[in-house]
Amino acid sequence: MAESEDRSLRIVLVGKTGSGKSATANTILGEEIFDSRIAAQAVTKNCQKASREWQGRDLLVVDTPGLFDTKESLDTTCKEISRCIISSCPGPHAIVLVLLLGRYTEEEQKTVALIKAVFGKSAMKHMVILFTRKEELEGQSFHDFIADADVGLKSIVKECGNRCCAFSNSKKTSKAEKESQVQELVELIEKMVQCNEGAYFSDDIYKDTEERLKQREEVLRKIYTDQLNEEIKLVEEDKHKSEEEKEKEIKLLKLKYDEKIKNIREEAERNIFKDVFNRIWKMLSEIWHRFLSKCKFYSS
C-alpha cells in the first residue's frame with residue numbers, strides 16, 4: 001500500500017464481458033464517454049480511461065475488457081493487464097468488481113483469482129463489489145438481496161469486507177439518481193481508503209512501473225528541451241529573417257514544445273508498455289493453464 005497525497009481517486013473496473021462495466025464507467029463520469037451498447041460480443045476490446053472533476057476530487061476511471069473472455073488468449077490478457085497497470089499508476093484506490101445481479105459466475109471467480117495471482121491477496125483490501133441492473137430488484141431491498149444470495153456470492157462479499165453497492169445505469173434512470181449512486185460509491189471508497197490508512201493499492205509491479213514512467217518522463221523532457229533550445233538557436237542565427245519573423249517562429253516553437261510536454265505522460269506510458277507486458281507475461285505464462293482448468297486453486 002502507498003499513502004495518497006492528492007485529491008484524485010483512481011478507480012479500476014473489472015468483471016466479465018457484459019457485466020455493465022462501460023455503462024457503470026459512464027455513470028461515474030457523468031456522461032456517455034465509453035461505448036456501452038448491448039452486444040453479444042465484448043464492446044470494450046481495450047483498456048481505456050477517462051476522468052471528471054467531482055466535488056473537488058478528480059475521479060479517474062479505468063474501464064477494462066473482460067479479462068477472462070474465453071475467446072481471448074494469454075497474450076491479449078497480458079496486454080490488457082499491462083495497460084490497466086500503466087493507466088492506474090501509481091496504484092488504484094479501488095478495484096471495483098462489477099457483477100450483474102444474480103449468481104457469482106465461474107468467469108467472475110477467475111477474474112478475482114487472476115487479480116490475486118498478479119497482485120496478491122492484499123488487493124482484496126482495496127476491492128468493492130458493484131452490482132448493475134439495480135432496477136431489477138423490483139422492490140426488494142439491496143440488503144435482502146445480499147442476505148438471500150448463494151454461498152459463493154456471500155463469500156466474495158465477505159472477503160471484500162462487505163463493501164458493496166448497486167447501480168442502475170439505465171437511460172430511464174434520472175441524472176439525479178445516478179449522481180446519488182456515484183456519491184454512495186465514492187463514500188464507500190473513501191471509507192475503505194481510510195481503513196487502509198489513507199493508502200491506495202500498490203505493490204512491486206506498480207512501484208516499478210511508476211518509477212519507469214518517471215524516469216522516462218525525465219528523459220523525454222530533457223530530449224524536448226534540448227531540441228527546443230537547438231531550434232531556437234538556429235532561428236536566432238538565421239540572418240535572412242527579421243527580428244519580428246524570428247520572434248513569431250520562436251513563439252510557435254515554444255507552443256509546439258508545450259504541447260509535447262503536456263502529452264509527455266502518455267508518451268512515457270507507450271514507451272514502457274513492452275517492459276510491463278514482459279513482466280506480466282513471465283508471471284502468468286507459468287500458471288495460465290491452471291486458470292483455464294480450475295480457478296478454485298487461486299480462490300482459496
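The chain as shown is numbered from 1 upward.
From the backbone N, Cα and C atoms, a Cβ is placed for every residue, glycine too.
So, quick note: what you're seeing has the original residues, none of the substitutions.
Taken from Swiss-Prot, the feature domain 'AIG1-type G' applies to 6-210, supported by sequence analysis. Per Swiss-Prot, GTP binding site is recorded for T17, G18, S19, G20, K21, S22, A23, R37, R133, K134, E135, N169, and the stated evidence type is a large-scale study or a structure entry. In Swiss-Prot, the entry for mutagenesis R103 to D states: Abolishes GTPase activity. No effect on GTP binding and on dimerization. The structure shown retains the original residue. Experimental mutagenesis is annotated in Swiss-Prot for E136 to W, with the remark: Impairs dimerization and abolishes GTPase activity. No effect on GTP binding.
Here the features listed in Swiss-Prot are painted onto the structure.
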{"residue": "S19", "record": "GTP binding site", "Cβ contacts under 8 Å, 6 or more apart": "G66, V98, L99, L100, E108, T132"}
{"residue": "R103", "record": "mutagenesis position", "Cβ contacts under 8 Å, 6 or more apart": "A149, D150, G152, L153"}
{"residue": "R133", "record": "GTP binding site", "Cβ contacts under 8 Å, 6 or more apart": "G20, L100, L101, S168, N169, S170"}
{"residue": "E135", "record": "GTP binding site", "Cβ contacts under 8 Å, 6 or more apart": "S168, S170, K172, T173"}
{"residue": "E136", "record": "mutagenesis position", "Cβ contacts under 8 Å, 6 or more apart": "L101"}
Secondary-structure category, per DSSP, in which R133 (GTP binding site) falls:
coil
Check S19 (GTP binding site) against DSSP and tell me helix, strand or coil, would you?
coil
Given the model, what does the mean pLDDT over the domain 'AIG1-type G' (6-210) come out as?
89
Test of understanding: give the count of other CB atoms lying within 10 angstroms of the CB of T17 (GTP binding site).
20
